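Everything on this sheet refers to the single structure shown next.
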Amino acid sequence: MVHLTDAEKATVSGLWGKVNADNVGAEALGRLLVVYPWTQRYFSKFGDLSSASAIMGNPQVKAHGKKVINAFNDGLKHLDNLKGTFAHLSELHCDKLHVDPENFRLLGNMIVIVLGHHLGKEFTPCAQAAFQKVVAGVASALAHKYH
């Protein structure tokens, strides 16, 4: 559960509606793979991940980024039940994919960075704080199965 004020909820909802979510997802996942190269081990089937330009242009990275951001978007619709919303994905990433749960936090930070880049001056410190709460809640929900 994420505790947002009414103003924070309005900020998150309003700003989220201004971005192309698919682009945010693709760029955030790409940045994760570039900035934290050890995360690439989970994506060995994605082909060429040899350089930043290869990663950012990789169609499989873009497609998976879209999938990731669609799940994030679902979370935005269920902020009061993130654990329930992400229960299946938490189980999948824990039991089958064996993803280090710290990566969820790192990806959340990449989403915030990309939002800041795309929204510019509209992404105020208060907006960033609201989105940080959301991505922290999503990361916690995704890591729930690990506890």
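The backbone N, Cα and C atoms fix where each Cβ goes, glycine too.
Note that the coordinates shown come from a computational prediction; the quantities given were computed from them, not determined experimentally.
Sequence-distant contacts of His64 (heme b binding site), defined by Cβ-Cβ distance under 8 angstroms and a gap of at least six in the same chain, are Leu29, Phe43, Phe46. Following the DSSP three-state reduction, the secondary structure of His64 (heme b binding site) is helix. According to Swiss-Prot, the heme b binding site annotation covers His64, His93.
What Swiss-Prot lists as domain 'Globin' is 3-147, and the listing cites sequence analysis.
Within the same chain, residues at least 6 positions away in sequence whose Cβ sits under 8 Å from that of Ala21 (variant position) are Ile69, Asn70, Phe72, Asn73. One entry in Swiss-Prot concerns the natural variant Ala21 to Pro. Its note says: In strain: Sprague-Dawley.
The Cβ of Cys126 (variant position) has 11 other Cβ atoms within 10 Å, all protein chains considered. For the recorded site, Cys126 (variant position), the DSSP three-state label reads helix. In Swiss-Prot, the entry for natural variant Cys126 to Ser states: In strain: Sprague-Dawley. The structure shown retains the original residue.
In three-state terms derived from DSSP, Ala21 (variant position) belongs to a helical segment.
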